[in-house]
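Per Swiss-Prot, the features are as follows:
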- 7-161: domain 'MPN' (DOMAIN)
- ASN177 to Arg: Strongly reduces deubiquitination by the BRISC complex (MUTAGEN)
Amino acid sequence: MADSDLLVTISGAALSLLFFENVRSVGNQMGFLLGEALEFIVKTYTDSDNQVETVKIHINVEAIVTCPLADLLHDSTNHINKEKLKDFVRDKSKQVIGWFCFRRNTTNLTLTLKDKLLHKQFASHFSGVNGCKEDFFLTCLLNASTSETSGTHKFRHVFLRHNKRGMFEPISLKINNLGDDASRHDGSDYKPTPVRKSTRTPDSFTKLIESLNLDVARIDGLDSAMLIQKAAEHHLMSLIPKVCESDLEVAELEKQVHELKIKIATQQLAKRLKINGENCDRISKASKDNCFSEKIDSSKKNEVRIGDDACLQREHIPSCTQSVGPNNRTVCRNTAACIAKSAEKSRRAGRSNLQESGNQQQETQNFFTNSRRSIPEIATESICQEGSEISMGRGRGSGRGSHEFTPGMKKIRRTPGTSHMHSSRERSTTPPEQDFSDAECPISSPVLRSYSQVTKKTNLDKCNSMAPLDI
């Protein structure tokens, strides 16, 4: 009596590597699972001394190979390219026991029609290479999610196989601890020997034991253990240079990848700057056009306002107003005509201002010329009013004793400051001093002669006193 049991085993390091490679990818990703399928026959005895044989198959996943470009292995119709698949897997085709598919932004771990087609093609291709049955070829679906604070990462996974009934059924997974082995599924110390392996190639430990040719019957167990330890240390020391070379190759590749990333980043930055520069030029050009259009609009508005003001002025002036009926209104104005009218108006205003200023200058000149009188007229002018008692004498000195004032005049207290102020005001407002040296005086009356001489003398003294002040 025999029944079958299928189990998938994987180490913690291999499972962590699988999750890490999927999370660090940008989008969806696929790849292959490397390992071997082990078949065990476990014999048990019942209470009635019946022997029961149980066949257990353990599919041990040891490593993974990721494929960044899924379209590299198959075309748009989901048919795989066997030549490209061989070039991608190379010498690891005998270790392929399944494939995986990682999807982002989804919580559904079910196979699509595309996944089913790819699974059948991969199983038929690799089962003929490594001797593994198509029923034991695995499919692993994975997804990942993070919490709101990005502090917790959640991973979901399921292993499936295609059974004989044509359906995909899930397979239980067991994660091996450091002290466990893939063959000891129950955690016991008893290590069964596999009856059949999917891979015929021996591992490193088997090669090491075979190279020693130990005779267990003749050599003590302690001595054989010491020989195995020394051989293992020698093998590890021989692997150090190979590991160093591989690490150097990896470092060189990482350096090249970093340089390519920097180059791509600089190209993208230059492209962005170029686009931004073009956008800035477009924006500046658009702003200039907008400013120009705004200036044109404002000038048009000003022209319309000038035209409206001119119309209002024409309406207010009776001589220029004309009766305009509702049917005679102008529908639109000519901008050029408005500009010409405003320019002509400004020119006329400037000419009128010039004429007014010229008239004012002419009036001031006439005023000064009219105000210039001869000395006899000044001397014969009466200071007091005619008919008054004090108007007997002629001259400026007579009648000083009178304190009568004409109506409208005010009494001002004379101070040195005010006299100085009046003198400065006289200098600034009065016309230039006249030279009375050549003035003709009539000799008819002695009073007039004496007054003219006094006036002439005082005027000369005044001119002499003002001469040093004019700098």
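Cβ coordinates are placed from backbone N, Cα and C, and glycine is handled just like the others.
Substitutions noted, but not modelled.
What you are looking at is a predicted structure, and each value in this text was computed from that prediction instead of being measured.
Counted within 10 Å of its Cβ, the other Cβ atoms near ASN177 (mutagenesis position) come to 10, all protein chains included. Following the DSSP three-state reduction, the secondary structure of ASN177 (mutagenesis position) is coil. Confidence for the domain 'MPN' (7-161), expressed as mean pLDDT, is 86.
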